[in-house]
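Okay, structure first, notes after.
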Amino acid sequence: MFTKEVTDSKLYKWFNERLEIQAISDDISSKYVPPHVNIFYCLGGITLTCFIIQFATGFAMTFYYKPTVAEAFTSVQYIMNEVNFGWLIRSIHRWSASMMVLMMILHIFRVYLTGGFKRPRELTWITGVIMATITVSFGVTGYSLPWDQVGYWAVKIVSGVPAAIPVVGDQMVELLRGGASVGQATLTRFYSLHTFVLPWLIAVFMLAHFLMIRKQGISGPL
């Protein structure tokens, strides 16, 4: 993985004595790749790439977005029309969101059709399903943030769905909305979920997912 010039340098040797860089490098670069692996096994990596793009573009927009019912829509218009390359950043965010969902669905189908969920990879499959649920939640919460007519009514409908659940339904609706009706508290909750809670959750499950794949390797053919 490293060239001879790098491994012979004093700086590399200094770090290698303390961090065992060479052992880590050998482990990363020497993993066995089964001969049946094809391009469809890259769908999970493409989904991760889309998530990284989402994180970067979303982080950039937080500098200008204002999560209030009075200023949310105006701030989105400001990003699109006034911020340098703001229109491009937001467009990439939207396109990569759609691409992430599509790649995730195809990845799930690939894993299911090739039996990648079977023993001993049940936990890998479970973490993947949890991440799929979180990804859908990203879409639901992000859809509301522009606080336009589409976003407002989408939130009103989605947050009202739990009302059909017996006993606790009304309490769940009030928890989601932050009150009896959709308003500032709702937008604040959805913004917090979209930019803080869900990213941390998916990061934890991604780490567990990748560590298990690394430990168990790629599943064999059917």
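For all residues, glycine too, the Cβ spot is worked out from N, Cα and C.
Every residue here is the original one, so none of the noted swaps is modelled.
Among the features that Swiss-Prot reports, heme c binding site is placed at Cys42. For Cys42 (heme c binding site), the Cβ neighbour count at a 10 Å cut-off comes to 14, with all displayed protein chains included.
Cβ neighbours of His194 (heme b 2 binding site) (same chain, under 8 Å, six or more residues apart in sequence): Phe138, Thr141, Gly142, Leu145. His194 (heme b 2 binding site) falls within a helical segment according to DSSP. Under the heading heme b 2 binding site, Swiss-Prot lists His93, His194, citing sequence analysis as support.
Taken from Swiss-Prot, the feature heme b 1 binding site applies to His107, His209. A sphere of 10 angstroms centred on the C-beta of His107 (heme b 1 binding site) encloses 22 other C-beta atoms.
Record note (Swiss-Prot), mutagenesis Asp148 to Gly: Makes bacteria sensitive to myxothiazol. The unchanged residue is displayed. Every protein chain considered, the tally of other Cβ atoms within 10 Å of the Cβ of Asp148 (mutagenesis position) stands at 14.
Experimental mutagenesis at this site is recorded by Swiss-Prot as Ala154 to Gly, annotated: Increases resistance to the quinone analog DBMIB and to stigmatellin. The Cβ of Ala154 (mutagenesis position) has 14 neighbouring Cβ atoms from other residues within 10 Å, across all protein chains displayed.
If you take the C-beta of Ser159 (mutagenesis position) and look for same-chain residues 6 or more apart in sequence within under 8 angstroms, you find Val173, Leu176, Arg177, Val182, Thr186. Experimental mutagenesis is annotated in Swiss-Prot for Ser159 to Ala, with the remark: Increases resistance to the quinone analog DBMIB.
Sequence-distant neighbours of His209 (mutagenesis position) (same chain, 6+ apart, CB under 8 A from its CB) are Thr124, Thr127, Gly128, Met131. For the recorded site, His209 (mutagenesis position), the DSSP three-state label reads helix. For the mutagenesis of His209 to Gln, Swiss-Prot gives this note: No assembly of cytochrome b6f complex. The structure shown keeps the original residue.
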Asp148 (mutagenesis position) versus binding-site residues Cys42, His93, His107 - nearest by Cα: His93
Cβ neighbours of His93 (heme b 2 binding site) where a neighbour is any other Cβ within 10 Å: 19
Nearest of the binding-site residues (Cys42, His93, His107) to Ala154 (mutagenesis position), judged by Cα-Cα distance: His93
Whole-number Å value for how far His93 (heme b 2 binding site) lies from Cys42 (heme c binding site) (Cα to Cα): 21
